[in-house]
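Asks: First the structure, then my questions, so here it is.
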Amino acid sequence: MMFEKDDLGLSLGLNFPKKQINLKSNPSVSVTPSSSSFGLFRRSSWNESFTSSVPNSDSSQKETRTFIRGIDVNRPPSTAEYGDEDAGVSSPNSTVSSSTGKRSEREEDTDPQGSRGISDDEDGDNSRKKLRLSKDQSAILEETFKDHSTLNPKQKQALAKQLGLRARQVEVWFQNRRARTKLKQTEVDCEFLRRCCENLTEENRRLQKEVTELRALKLSPQFYMHMSPPTTLTMCPSCEHVSVPPPQPQAATSAHHRSLPVNAWAPATRISHGLTFDALRPRS
């Protein structure tokens, strides 16, 4: 039994140096030992330490021989051996997740700053609303607004320096002043339109009343009795080109319409052609 264990241990010990000699004789081969030989070497050293720590008995020798015989040299090493090596390498997914987590942390850190900036702006607006101007400042601003409703940057800076204000405060005052002026002008326009609408409504009522009266007068029979002849109708200025035909001479009209009397027993009349005859003379 001791011979078998020594022989097995010797063969395991000689195989590893032979591998090293072959590597030295062949420089083209990589000097780094393969994972299988390295794992085999670790198993052999672990087995030797295990057998040395176990007491020298028949049962322990049988268990050791069974354990050693169960080792397959040609079997590829298990993935557990590379657990330490794989633990040091991070996967792309983990890298992406870690970078995403860091980015979210940075965004969370920057959010309070943004909210503080917004609150500062709101506070600034409140401070601008609380601005109180003196009478002199208001008078100067009003006079300047009458001359120029808008200011360029240079005029704004000069006016702010003159009044002891900031340029932003002057700009806000002019914006509010323009808004008030526009509102007043809108109110004036609305009042003017309201009056025009009232006048048009009143005129419409008057015209509707006249139309109703004319319709009632047209339907009554007295309208035709008191109607004036067409010759006495007055023409509107737009219809002056339609003129009434001039009246004909009274003599020509009477001669044209005069009828001759017919008398069967009247004496003979002279014909206009100079011939005379006896009307209804009895024959002899």
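Even glycines carry a Cβ here, placed using N, Cα and C.
Just lifted these from Swiss-Prot, have a look:
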type	residues	note
MUTAGEN	VAL172 to Ala	Abolishes DNA-binding
MUTAGEN	ASN176 to Ala	Abolishes DNA-binding
MUTAGEN	ARG180 to Ala	Abolishes DNA-binding
VARIANT	SER35 to Pro	In strain: cv. Tsu-1
VARIANT	THR79 to Ile	In strain: cv. Kl-1
VARIANT	GLY88 to Val	In strain: cv. Bla-6, cv. Bu-2, cv. Di-1 and cv. Pi-0
VARIANT	ASP123 to Tyr	In strain: cv. Tsu-1
VARIANT	GLN162 to Lys	In strain: cv. Bla-6
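Give me the structural setting of these features: burial, nearby parts and distances.
Replies: When secondary structure is read from DSSP and collapsed to three states, VAL172 (mutagenesis position) falls in the helix class.
Taking all protein chains in view, 12 other C-beta atoms sit within 10 angstroms of the C-beta of ASN176 (mutagenesis position).
Long-range Cβ contacts of ARG180 (mutagenesis position) within its own chain (separation 6+, distance under 8 Å) are none.
A helical conformation is recorded for GLN162 (variant position) in the three-state DSSP classification. Proximity of GLN162 (variant position) to non-local residues of its own chain (separation of 6 or more, Cβ distance below 8 Å) is seen for ILE140, given in sequence order.
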Asks: Looking only at DSSP and grouping its letters into three states, which state does ARG180 (mutagenesis position) belong to?
Replies: helix
